[in-house]
Amino acid sequence: MASPEERLLDELNNVIVSFLCDSGSLEVERCSGAHVFSRGSSQPLCTVKLRHGQIYHLEFVYKFLAFKLKNCNYPSSPVFVISNNGLATTLRCFLHEPSGLRSGQSGPCLGLSTDVDLPKNSIIMLGQDDFIKFKSPLVFPAELDLLKSMVVCRAYITEHRTTMQFLVFQAANAQKASRVMDMISDMSQQLSRSGQVEDTGARVTGGGGPRPGVTHSGCLGDSHVRGRGGWDLDNFSEAETEDEASYAPWRDKDSWSESEAAPWKKELVRHPIRRHRTRETRRMRGSHSRVEHVPPETRETVVGGAWRYSWRATPYLARVLAVTAVALLLMFLRWT
């Protein structure tokens, strides 16, 4: 049975594989072991080989990893390092800042800008505040939130030059941009319910291991998984993939709990929840009023212990009586 540290590493790797890039599969080299959590260690969580012309959602993946680590009470924030060793350009994801990177031991450390030429043996290090500092001169302060603007990286890798272009994507509609978070919250609720069922079954059988006859799906490996609210290359807010084959990595893995997704759900679907409550209130009020004012269905009533037939005029008879009364009134006025 996997330890909690191994399960957390699998969850973080699945987040990177699923949301880092939209098109194509990623070449990911995963690392495992408790030394990944050691402070100052040079062992990354995973290493992703960057390809020419691809767009990578760096800020979204970074915020996702930071959110999960914060819920696990991890003391430090993740660090992304883009490096060029002359043979390949890679993105290394660390759970903390490795020692010696800023001092230049691994090569010159370049800052984040719109176009960054990445020569051989140079690196670009992205920390907790680098995305906000990069977006601040480009967008309004109200648009610094992840749902309104997102920093992405487009890689230009050729034989003679390697350039990283950092862009800010903005969503024309915040509701479309929040569908990814909505999907995450829905998946977490499904997993919480399925986890409770599995725990109940394990207690009944008397053990916590896998039960005979029940198969559990494994990790996603290096395959690319795209969420239903994933972003397009040109406009991440307009992309909507509705095919049933697009799964989230935690659909088959017990990775998210309801408490982890609660802050995101509360922030992102506040207005839809309010509208849902309004509809529920109106429905309850309407049903209550109908119950109060619905006439009796039976045509028999009991008054004072005596039976009395309840006569009610049909709609067409009421119309006939009204027309007759109007005709008699006109005749009376004509004769007078």
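Glycine residues also receive a Cβ, built from the backbone N, Cα and C atoms like all the rest.
Original residues fill every noted site, and no substitution is shown.
The shown structure was predicted, so the numbers you read here are calculated from the model rather than taken from an experiment.
For Gln43 (mutagenesis position), the same-chain residues lying six or more positions away in sequence with a CB closer than 8 A to its CB are Cys31, Gly33, His35, Val36. Looking at Swiss-Prot, you'll find the mutagenesis Gln43 to Ala noted as follows: 88% loss of budding ability.
Recorded in Swiss-Prot as a mutagenesis result, Leu87 to Trp carries the remark: No effect on budding ability. The Cβ of Leu87 (mutagenesis position) has 7 neighbouring Cβ atoms from other residues within 10 Å, across all protein chains displayed.
Here the residue is the original one, while Swiss-Prot reports the published mutagenesis Asn121 to Gln with the comment 45% loss of budding ability. Long-range Cβ neighbours of Asn121 (mutagenesis position) (same chain, at least 6 residues apart, Cβ-Cβ under 8 Å): Asn84, Asn85, Gly86, Ser106, Gly107, Pro108.
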